[in-house]
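One structure, pasted below without further comment.
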Amino acid sequence: MAKLRVAYEYTEAEDKSIRLGLFLIISGVVSLFIFGFCWLSPALQDLQATEANCTVLSVQQIGEVFECTFTCGADCRGTSQYPCVQVYVNNSESNSRALLHSDEHQLLTNPKCSYIPPCKRENQKNLESVMNWQQYWKDEIGSQPFTCYFNQHQRPDDVLLHRTHDEIVLLHCFLWPLVTFVVGVLIVVLTICAKSLAVKAEAMKKRKFS
């Protein structure tokens, strides 16, 4: 029995292989929960928005300014200001007036405005960026219809110009944790099976020559 027990002991390489497999299994499960919490839920909410056709009703500054944070080096940060511009549109899904936003991130950052410029140290540069964006929607887009995204249940008074997430995000949320988990399981199973076959082969060899 002692000899049989020794035969079933794993070598250092086999032990490391099993440990690696278990680590990958745990990593796959943990990453699935992390991706599900950080990416999957926001992506599902974003994908619930319905594609619609929007036309511009009005483009105007409302006379309010908001602060943004700029960086000027590794340990250098500061705040500057930008004016608030609002673009109201009519969307084909609800046939109602709604405030346009660049994307979900911009909506959550400043739900009152349609655009947040790249934050610069000088307020004048922020103003110029907003003015250029405002002029684009007045002159280039005008009354031309464009694609927007509308969520009747969550935000009936807002529409998005771009989706932050798409179906690819959902694929990655499931694919990589699943691949990690499956690879871990395969490593553990193949290591155990290989050891079991080696022990059986050794036992048969001993019986043959005994």
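Positions of Cβ are set from backbone N, Cα and C atoms, glycine also.
According to Swiss-Prot, the protein has these features:
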{"type": "MUTAGEN", "residues": "THR11 to Asp", "note": "Suppresses its effect on KCNMA1 channel activation and on deactivation kinetics; when associated with E-17 and E-210"}
{"type": "MUTAGEN", "residues": "THR11 to Ala", "note": "Suppresses the effect of okadaic acid and increases activation time constant; when associated with A-17 and A-210"}
{"type": "MUTAGEN", "residues": "SER17 to Ala", "note": "Suppresses the effect of okadaic acid and increases activation time constant; when associated with A-11 and A-210"}
{"type": "MUTAGEN", "residues": "SER17 to Glu", "note": "Suppresses its effect on KCNMA1 channel activation and on deactivation kinetics; when associated with D-11 and E-210"}
{"type": "MUTAGEN", "residues": "ASN53 to Ala", "note": "Loss of N-glycosylation and reduced protection against charybdotoxin; when associated with A-90"}
{"type": "MUTAGEN", "residues": "ASN90 to Ala", "note": "Loss of N-glycosylation and reduced protection against charybdotoxin; when associated with A-53"}
{"type": "MUTAGEN", "residues": "SER210 to Glu", "note": "Suppresses its effect on KCNMA1 channel activation and on deactivation kinetics; when associated with D-11 and E-17"}
{"type": "MUTAGEN", "residues": "SER210 to Ala", "note": "Suppresses the effect of okadaic acid and increases activation time constant; when associated with A-11 and A-17"}
Of all the mutagenesis positions given, namely THR11, SER17, ASN90, which is spatially nearest to ASN53 (mutagenesis position) at the Cα level?
ASN90
Looking only at DSSP and grouping its letters into three states, which state does SER17 (mutagenesis position) belong to?
helix
Below 8 Å Cβ to Cβ and six or more residues apart, same chain only. Which residues does that give for SER17 (mutagenesis position)?
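Spatial neighbours, sequence-distant, of SER17 (mutagenesis position): ILE187, THR191.
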Cα-Cα, whole number of Å: ASN90 (mutagenesis position) versus THR11 (mutagenesis position)?
70
Just checking, which of THR11, ASN53, ASN90 (mutagenesis positions) has the fewest C-beta atoms within 10 Å of its C-beta?
THR11
Which of the three DSSP-derived classes (helix, strand, coil) applies to ASN90 (mutagenesis position)?
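In the DSSP reduction, ASN90 (mutagenesis position) maps to strand.
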